[in-house]
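Trainee: According to Swiss-Prot, the protein has these features:
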type: VARIANT; residues: Asp127 to His; note: In strain: IFO 3455
type: VARIANT; residues: Gly176 to Ala; note: In strain: IFO 3455
type: BINDING; residues: His185, His189, His195; note: Zn(2+) binding site
type: BINDING; residues: Arg262, Gly264, Thr266, Asp294, Gly296, Asp299; note: Ca(2+) 1 binding site
type: VARIANT; residues: Ile350 to Tyr; note: In strain: IFO 3455
type: BINDING; residues: Asn352, Val354, Asn356, Gly369, Leu371, Asp374; note: Ca(2+) 4 binding site
type: BINDING; residues: Asp455, Ser457, Asp459, His461, Asp463; note: Ca(2+) 8 binding site
Amino acid sequence: MSSNSLALKGRSDAYTQVDNFLHAYARGGDELVNGHPSYTVDQAAEQILREQASWQKAPGDSVLTLSYSFLTKPNDFFNTPWKYVSDIYSLGKFSAFSAQQQAQAKLSLQSWSDVTNIHFVDAGQGDQGDLTFGNFSSSVGGAAFAFLPDVPDALKGQSWYLINSSYSANVNPANGNYGRQTLTHEIGHTLGLSHPGDYNAGEGDPTYADATYAEDTRAYSVMSYWEEQNTGQDFKGAYSSAPLLDDIAAIQKLYGANLTTRTGDTVYGFNSNTERDFYSATSSSSKLVFSVWDAGGNDTLDFSGFSQNQKINLNEKALSDVGGLKGNVSIAAGVTVENAIGGSGSDLLIGNDVANVLKGGAGNDILYGGLGADQLWGGAGADTFVYGDIAESSAAAPDTLRDFVSGQDKIDLSGLDAFVNGGLVLQYVDAFAGKAGQAILSYDAASKAGSLAIDFSGDAHADFAINLIGQATQADIVV
């Protein structure tokens with residue numbers, strides 16, 4: 001029996017990195033952020049819906065059906081807007097949506113119907129759609145404007161987009177640019193979503209100081225005016241093309257969650273099978289900005305094509321730092337994503353409460369599976385597998401470290417309360433003898449399988465266990 005023991009050293013840097021990112025972008029509570037109260041996702045959704053405007057489903061229908069069309073000529077509102085809205089005097093010159101605008105508008109509509117129970121039907125050209133689209137040239141309405149569903153029928157469903165010699169962002173909307181973001185934003189208005197705060201383009205000179213709550217930024221809502229940097233994120237010039245975390249929560253409060261969307265095994269990022277441009281990475285320079293809505297299956301965030309150091313968090317309502325951006329990927333409330341794949345940088349991967357598959361890839365990665373019997377691959381490089389609670393790899397449902405390399409990889413137990421606050425000292429033995437803190441390291445050379453088992457309760461049974469493909473030594477265990 002070995003009598004070697006490892007003395008308490010305090011929480012490691014790897015554990016601290018995990019703990020810090022688990023609490024990064026935290027929301028709610030009583031503290032002010034940037035001088036504003038912090039809202040939870042649910043509070044933000046209620047704020048976005050404060051006007052209580054919505055379309056009504058037909059009696060007995062579980063799905064709202066709305067038609068849409070692209071105007072080919074000015075309608076009555078365009079010709080005499082002052083009859084309907086006193087602060088709009090002239091919209092200038094009308095122009096119909098181009099083929100590019102129409103195609104991108106349809107993608108924006110699709111992104112809304114993916115997350116909620118709305119079915120959009122193409123009514124063709126003209127003004128016969130419930131929702132209509134057109135361009136104007138005067139700057140009186142800002143870059144675009146639209147009407148909530150609580151207005152008179154003469155205005156309901158209309159959205160208008162500025163195109164003139166000094167403003168061209170709406171000419172060529174595309175995934176990740178401001179034109180596509182504008183389409184998704186204005187469609188959100190026509191469906192019942194307001195700005196998160198009481199501001200409008202063309203009404204004074206609003207700034208982030210006018211926000212009602214801290215998370216009123218483009219990191220959380222496509223309906224916001226304010227840059228994501230205000231809340232610590234950075235998209236490096238990219239914009240969301242689809243509803244984000246708070247928008248999804250809001251629209252689902254109005255029309256329900258679409259539980260038919262992506263019910264199979266779905267991959268987001270590289271090797272995406274979503275058939276959605278905003279969920280798909282096509283090169284190492286792709287700038288992803290999205291919030292995952294997924295109704296089932298065994299799903300994966302694949303960021304294997306990026307070389308930057310990434311931080312990936314699989315918990316619902318959490319934000320991740322992906323592809324050199326900060327806080328650019330989130331997971332909507334109620335969504336479970338099972339798996340994550342890192343890139344060639346030194347990544348931090350955080351699992352959730354189900355059985356996750358985490359693959360670090362190249363680089364010196366930190367993997368934290370959380371609860372559930374997780375399958376963890378560190379990949380090439382010196383990797384650290386972090387644990388913060390004995391329940392995260394119980395004897396009944398142990399994690400498996402699939403490619404452990406002794407002398408290079410580490411099993412980090414420094415965050416376990418028994419070591420940090422309980423003063424427990426780890427002692428390696430050949431067999432349990434009823435003393436808390438005893439640990440058994442085993443290895444079978446024929447199968448190349450090893451294990452670590454620890455008795456924390458002193459009942460001569462393992463409370464904590466990890467299976468390994470590879471052999472671990474005492475020097476590989478960090479406490």
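For all residues, glycine too, the Cβ spot is worked out from N, Cα and C.
Every position carries its original residue.
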Trainee: For Leu371 (Ca(2+) 4 binding site), which residues in the same chain are close in space, meaning a Cβ under 8 Å from its Cβ, but six or more apart along the sequence?
Mentor: Asn352, Asp353, Val354, Ala391, Glu392
Trainee: Radius 10 Å, atoms counted are CB only; among the binding-site residues His189, His461, which position scores highest?
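Mentor: In terms of Cβ crowding, the pick is His189.
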Trainee: Where Asp294 (Ca(2+) 1 binding site) and Asn356 (Ca(2+) 4 binding site) are concerned, what is their Cα separation in Å, rounded?
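Mentor: Asn356 (Ca(2+) 4 binding site) has its Cα 16 Å from the Cα of Asp294 (Ca(2+) 1 binding site).
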Trainee: I'd like the Cβ neighbour count for Asp294 (Ca(2+) 1 binding site), meaning other Cβ atoms within 10 Å of its Cβ, all protein chains included.
Mentor: 22
Trainee: So which one is it: of the binding-site residues Thr266, Asn356, which has the fewest other Cβ atoms within 10 Å?
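Mentor: Taking Thr266, Asn356 as the binding-site residues, the minimal 10 Å Cβ count falls on Thr266.
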Trainee: To the nearest whole angstrom, what is the C-alpha distance linking Gly264 (Ca(2+) 1 binding site) and Ser457 (Ca(2+) 8 binding site)?
Mentor: 42
Trainee: Go through Asp455, Asp459, Asp463, the listed binding-site residues, and name the one with the sparsest Cβ surroundings, counting other Cβ atoms within 10 Å.
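Mentor: Minimum Cβ neighbour count within 10 Å, taken over the binding-site residues Asp455, Asp459, Asp463, occurs at Asp459.
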Trainee: Among all chains shown, work out which of the binding-site residues Asn352, Ser457 has the most CB atoms within 10 A of its CB.
Mentor: Asn352
Trainee: Could you tally the C-beta atoms, other than its own, that fall within 10 angstroms of the C-beta of Arg262 (Ca(2+) 1 binding site)?
Mentor: 22
Trainee: As a test of the contact definition, list every same-chain residue at least 6 positions from His185 (Zn(2+) binding site) whose Cβ is closer than 8 Å to its Cβ.
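Mentor: When sequence neighbours closer than 6 are ignored, His185 (Zn(2+) binding site) has Ala144, Val222, Met223 within Cβ distance under 8 Å.
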Trainee: Write out, in the order they occur in the sequence, the residues of the chain not among His185, His189, His195 that have a C-beta within 8 Å of the mean position of the C-beta atoms of the recorded Zn(2+) site.
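Mentor: For the Zn(2+) site, the extra neighbours are Ala146, Glu186, Gly188, Leu193, Ser194, Val222, Met223.
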Trainee: Could you state the CA-to-CA distance between Asp455 (Ca(2+) 8 binding site) and Asp127 (variant position) to the nearest Å?
Mentor: 72
Trainee: Please compare the recorded positions Gly176, Gly296, Gly369 by how many other CB atoms fall within 10 Å of each one's CB, and tell me which has the fewest.
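Mentor: Among the recorded positions Gly176, Gly296, Gly369, the lowest count of other Cβ atoms within 10 Å belongs to Gly296.
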